[in-house]
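Working notes, beginning with the structure itself.
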Amino acid sequence: MGDSILSQAEIDALLNGDSEVKDEPTASVSGESDIRPYDPNTQRRVVRERLQALEIINERFARHFRMGLFNLLRRSPDITVGAIRIQPYHEFARNLPVPTNLNLIHLKPLRGTGLVVFSPSLVFIAVDNLFGGDGRFPTKVEGREFTHTEQRVINRMLKLALEGYSDAWKAINPLEVEYVRSEMQVKFTNITTSPNDIVVNTPFHVEIGNLTGEFNICLPFSMIEPLRELLVNPPLENSRNEDQNWRDNLVRQVQHSQLELVANFADISLRLSQILKLNPGDVLPIEKPDRIIAHVDGVPVLTSQYGTLNGQYALRIEHLINPILNSLNEEQPK
């Protein structure tokens, strides 16, 4: 019986051990609270690269569209390109006001559908300015549908936007922008297979006088992913088209240069002693040439025959000598 009695030290050890055992499940529970389920099908894709070429396209488009709005409204708008947002489609859709003009577009030959979204504030500003208003009587957004007049103004703005967006892509990768249809409710414009799919959204802020509006161009990332390398590493500004434009410009400038064409009929070799003995009235015999070679700055450029035309001496060109002149003539811009 005495052997079964525990000492105080043993009792304390058992008590401490029991408390440690009880603390362990608590620690594991707290650790489990930090664990969250991960579903690779619904998580946001990480796009770390900066889409530099798309930024260039957006800036060019803003310039084109600014000119188009000026011609439409006869007022000078100020268009600011916002930062490109790479976000899930549901985040983009839930921030859209009501009513909103949603225009579905194709960028052929890319697969997929994009959106050009005009906010109601931009539509009302355009309608007000087009009919001579100055914004003193703002239109209230009441969740209603756009009127026929507003829809016609939207169509005109959309046409300008699609033309400008197509032109903006030409220097990077030519695309054909095609209008599909228009909607007012975002539930009818599912441009992605899942609400969590990533889209590339570019906001544009339009300011006309004291009034501001906004529109967006939203493209599924899967749509432009085939051009990902091109969008991350844009071609140099001196592209082939720009090089050709520069070359044509240079050719035009060179062709307007003033040059002196010299046609020598004959050359006579004389010694210095003979030249010193020359007197007025002396005759120097020369051989009449069949053809004359004309020079520019000492460089032979053409062969010709000579004669008279309308009482003046003239040259009839037979052919160009310098091959550079032939190449310049072929490269002359139409």
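Cβ from N, Cα, C; glycine included.
For all the noted positions, this structure keeps the original residue and models no substitution.
Taking a C-beta cut-off of under 8 angstroms and a sequence separation of 6 or more, VAL153 (mutagenesis position) has the following same-chain neighbours: VAL123, ALA126, VAL127, LEU130. Under mutagenesis, Swiss-Prot gives VAL153 to Asp with this note: Decreases binding to YcgR.
Within the same chain, no residue at least 6 positions away from ASN155 (mutagenesis position) has a Cβ under 8 Å from its Cβ. For the mutagenesis experiment ASN155 to Glu, the note given by Swiss-Prot reads: Decreases binding to YcgR.
The Cβ of ARG156 (mutagenesis position) lies under 8 Å from the Cβ of LEU72, each of which sits 6+ residues away along the same chain. Listed in Swiss-Prot as a mutagenesis experiment, ARG156 to Asp is described as follows: Obviates binding to YcgR.
Experimental mutagenesis is annotated in Swiss-Prot for LEU160 to Glu, with the remark: Obviates binding to YcgR. Classification of LEU160 (mutagenesis position) by DSSP places it within a helix.
Under the heading of mutagenesis, Swiss-Prot lists ASP167 to Arg and annotates it as follows: Decreases binding to YcgR. According to DSSP, ASP167 (mutagenesis position) sits within a helical segment.
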Using the alpha carbons only, what distance in Å do you get between ASP167 (mutagenesis position) and LEU160 (mutagenesis position) once rounded? 11
Starting from the Cβ of LEU160 (mutagenesis position), draw a 10 Å sphere and report how many other Cβ atoms land inside it. 18
ASP167 (mutagenesis position) has its Cβ surrounded, within 10 angstroms, by a count of other Cβ atoms equal to 17
